[in-house]
Amino acid sequence: MAAQPQAPSAGGRPRAGKAVKSVARPAKLSRESIVEGALTFLDREGWDSLTINALATQLGTKGPSLYNHVDSLEDLRRAVRIRVIDDIITMLNRVGAGRARDDAVLVMAGAYRSYAHHHPGRYSAFTRMPLGGDDPEYTAATRGAAAPVIAVLSSYGLDGEQAFYAALEFWSALHGFVLLEMTGVMDDIDTDAVFTDMVLRLAAGMERRTTHGGTAST
């Protein structure tokens, strides 16, 4: 039996900080600097706390100053979501480069898990995105989030709708695991071992899906 590839370390779960510090005020406000400030704000305060006035306070300015660069809170949140999606896509493409099948799946899953724990606010923004909608740019970004995984699934012989559904199933499993970790449900369990086992079982299911014509056997 071939040796199983080793899962990367998730880098551990960071402990909550003692106090929230203000984000340094940008030398000059721009849409990009506001989005950057919002990303830092998210990890410190959380998605539900993100408002124009709260972010402006963290940036050392007033709310009206931000409206010179963003149209509304929803415009800001949309820009943040798209930025987070782009960052995750870049990360998955980087760690998965040159890898295939179980090796790629394990490495990408580990990177996804690590990102969620080290950037909880950004991860929350990512998982609140709809998969469709009336905004072409946003819809394209959300669909693009599955692209790195779909590319890896092609090494199992999956493509088209079959690969897209498999990617959604894979994402659902990772998201569920990460949420359980974040809520502390599995604090007394060797989560690294459980995570590796889960990902390898998912990979085996992809293999069976190809063998059995699109349906993973049980």
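Cβ coordinates are placed from backbone N, Cα and C, and glycine is handled just like the others.
Heads up, this one's the original sequence, none of the swaps are in it.
Counting residues per DSSP class in helix, strand and coil order gives 45 helix, 0 strand, 16 coil for the domain 'HTH tetR-type' (28-88). Positions annotated as domain 'HTH tetR-type' by Swiss-Prot: 28-88.
Of all the Cβ atoms in the protein chains shown, 15 others lie within 10 Å of the Cβ of THR57 (mutagenesis position). Quoted from Swiss-Prot for the published mutagenesis THR57 to Ala: Almost completely abolishes phosphorylation by PknH.
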